[in-house]
Structures are given as C-alpha cells and as structure tokens.
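Colleague: Okay, so Swiss-Prot annotates it like this:
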VARIANT   Tyr29 to Asn  In strain: YFS
BINDING   His118  chlorophyll a ChlzD1 binding site
BINDING   Asp170, Glu189, His332, Glu333, Asp342, Ala344  [CaMn4O5] cluster binding site
BINDING   His215, His272  Fe cation binding site
BINDING   His215, Ser264, Phe265  quinone binding site
VARIANT   Ala276 to Thr  In strain: YFS
VARIANT   Ser291 to Asn  In strain: KYT
VARIANT   Ala294 to Gly  In strain: KYT
Amino acid sequence: MTATLERRESASIWGRFCNWVTSTENRLYIGWFGVLMIPTLLTATSVFIIAFIAAPPVDIDGIREPVSGSLLYGNNIISGAIIPTSAAIGLHFYPIWEAASVDEWLYNGGPYEIIVLHFLLGVACYMGREWELSYRLGMRPWIAVAYSAPVAAATAVFLIYPIGQGSFSDGMPLGISGTFNFMIVFQAEHNILMHPFHMLGVAGVFGGSLFSAMHGSLVTSSLIRETTENESANAGYKFGQEEETYNIVAAHGYFGRLIFQYASFNNSRSLHFFLAAWPVVGIWFTALGISTMAFNLNGFNFNQSVVDSQGRVINTWADIINRANLGMEVMHERNAHNFPLDLAAVEAPAVNG
C-alpha cells in the first residue's frame, strides 16, 4: 500500500512538472525546449563573462605564441575577446577533462569551444521554444522560421566555417575587434565581397532596415484619430482592440503618390509577409554563402580579366581588391607562415600584369 501511494505521489509530481513546463499561463513560457535552453545559455553566458574578464592568453595559432584576450591581461572592452581554440586542437572535442590540467585547457583556448557549442545549442532551443509556444497558443509557426535566419548565420560562422577550414582556431573571436578581424581575414581569404550570396545578405539587411523605417513612419503618420485635438492620439486606443488603429488605404495612397502606384501594398498581410521575408531570405543566403566559402568555394575572381589588344592588363576594381586582399592576408597570422598561400604557390599570380 505504501509503495502504491509513493508511486502515485511521484507520478503527480512529474505530472505537475509537465503541466508547469508546458503552461502558457506562466509569466515566461518554459517549454520542453526551454528545459535545455536555460542551462546551455546560462553556461555559455557564465563562461563568457568569466573568460572575458580573466582568461589567460591562448596559443591560437599553435606556434607557442599566445594571444591575450581578457580584461585582466591588458585589454579593454573594444580590444577584448574570447580567443578561439588553438590550431593544435583543430576540430577535436576539447572539454576540461581532455586536458592534462586546467592551465593547459585555458592555454589551448578551451573556453571558446564550451561557449560556442553551448551557445549554438541554446539559440537552437530558443528557436524551438518559439515554435512550441506558437503551437500551444494555436498560432502559425512563422516567428520561429524568421528566427532561423540569425541561428543559421551564427551556426555558419561558429561551426560550419571552422569545420570547413579544419580548426576551431578559424572561428570568429567573441569580441568587438575580434569580429572585425574575422571579417577582414575572411575577405582576404575568400573574397566575400564578390560573392553573390553576400550581396543578397547586404540587400536583405539594409533593405529590411529601410522597409521597417518606411512602414513604421507610414503607420504612425496615418493613425485614425479617436480623440480631440486637445488629447493625445494614443489615448484613443487600447491594447488588443479589434478595430484598426491606422488607415492602410491612406498610407497606401500616400506612398503610391510619392513613388508610383504599384510600389505600395494595399493588403496588410502581403505587406507584413514582405517585411518579414526580405531580411530573412537575405540572411539565409549569407549563411549559405559562409557555409560554401567554408569549403573554399569563394567569391568571384575577375583579376586581370581585362586586357588590351596587345595582351597588356588594364587594371579594374577587381585588381584593386585583389591587391588589398593580398595585403590583408600577409598581415594575418604573420608569424605562423612567411607568405600567404597564394604567394607561396609555385607560380605567384602577377599583380601588375
């Protein structure tokens, strides 16, 4: 009898836990994805803060020349970063127990792996949690689909690119200047500015910003006034009301006269789908571009493609970019190798023709 009661009590505790996790009445929805998201993001955040403040220098290139990234070792907020795991580790899974000591683990950049892997798992669970909450509330799943764009971008930069290049040391450092360094080196090695998928991503981000600003300004400029001139227009509305708060016909008419008739939307659902899809698709393409360049399928190369009737090279903007890329590549990992890979080839490419 006692055993039966204990089993029932145990089952009820588990049942209460399940109900609490999946309840949409909580101030913050937990969800089953949240059960995994919370510890992974807390781990990533905690290790990041501690390492950013106090981590010792890391031998990023695997040549016994450690690079300092933390505040206590001479950096500031701008120059500080979590230095990627050493090239000596490569793509090996490198938890603390794989190192001979904590000092060795820190020297080889172990914190970078633990942060990145927990972070990627955490943001993927956050995306799943968005879908889960939408499902519980009877909503459509497009919020999670939109969030998949930054998740794909982060996965491309922190996981796919290191896999393609053969080492976590090629991942993006976790800091402000480290991010810019990653961008410069990426341009030098992969000519990303000449990759069409990156161009689509730029159009998506800047276009999305423009369209959001246009939409917000049009809506706030065409509110339906429910109050007198002596009261704020905001006082005429309440959260969740069924009536329209702005006049889309007026906004459509204004914008149609400002540009031309078919440049504006007269359907609210089409408009908001466009506002969501434009930047999301652009960032998807950028993530796909990073993932292809990870395996050295690089941007277009038009170097020395224009010649005169006598075969002499007429320099174009592509040749200027090529020269800049070589300069950036020479500066990168200057002690790890004497020449960038394309200069160290059997036949170096001519720059001046």
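In case you wondered, yes, glycine gets a Cβ from its N, Cα and C as well.
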Colleague: If the quinone binders are His215, Ser264, Phe265 per the record, what's the largest distance between their Cα atoms, in Å?
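Modeller: The quinone-binding residues span at most 10 Å between Cα atoms.
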Colleague: Take the Cβ of Ala276 (variant position) and count every other Cβ within 10 Å, whichever protein chain it belongs to.
Modeller: 16
Colleague: Return the member of His118, His215, Ser291, Ala294, His332 nearest to Ser264 (quinone binding site) in space, with distance defined Cα to Cα and candidates limited to these recorded positions.
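Modeller: Comparing Cα positions, the closest of these recorded positions turns out to be His215.
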Colleague: For His118 (chlorophyll a ChlzD1 binding site) and Glu189 ([CaMn4O5] cluster binding site), determine the Cα separation and express it in whole Å.
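Modeller: Taking the Cα atoms only, His118 (chlorophyll a ChlzD1 binding site) lies 28 Å from Glu189 ([CaMn4O5] cluster binding site).
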Colleague: Given the recorded positions Tyr29, Phe265, Ala294, state which is nearest to Glu189 ([CaMn4O5] cluster binding site) when distance is taken between Cα atoms.
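Modeller: So, of the listed recorded positions, the one sitting closest to Glu189 ([CaMn4O5] cluster binding site) is Ala294.
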Colleague: Using only C-alpha positions, which one of Asp170, His215, Phe265, His332, Glu333 is spatially nearest Ala276 (variant position)? These are the binding-site residues in the record.
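Modeller: Closest candidate to Ala276 (variant position), judged by Cα separation, is His215.
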Colleague: What Cα-Cα separation, expressed in whole Å, is found between Ser291 (variant position) and Glu333 ([CaMn4O5] cluster binding site)?
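Modeller: That separation, Cα to Cα, works out to 22 Å.
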Colleague: Neighbourhood of the quinone site (His215, Ser264, Phe265): other residues with Cβ within 8 Å of the Cβ centroid, in order?
Modeller: Met214, Leu218, Ala251, His252, Phe255, Leu271, Phe274
Colleague: Roughly how many Å lie between the Cα atoms of Glu333 ([CaMn4O5] cluster binding site) and Tyr29 (variant position), rounded to a whole value?
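Modeller: Pair distance, Cα basis, whole Å: 46 Å.
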Colleague: Long-range same-chain neighbours of Asp170 ([CaMn4O5] cluster binding site), Cβ under 8 Å, sequence gap at least 6?
Modeller: Pro84, Tyr161, Pro162
Colleague: Rounded to a whole number, how many Å is the Cα of Tyr29 (variant position) away from the Cα of Phe265 (quinone binding site)?
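Modeller: Spelling it out, the Cα of Tyr29 (variant position) and the Cα of Phe265 (quinone binding site) are 35 Å apart.
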Colleague: Can you tell which of His118, His215, His272 has the least company, meaning the fewest other C-beta atoms within 10 angstroms of its C-beta, among these binding-site residues?
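Modeller: Per-residue Cβ counts within 10 Å for the binding-site residues His118, His215, His272 bottom out at His272.
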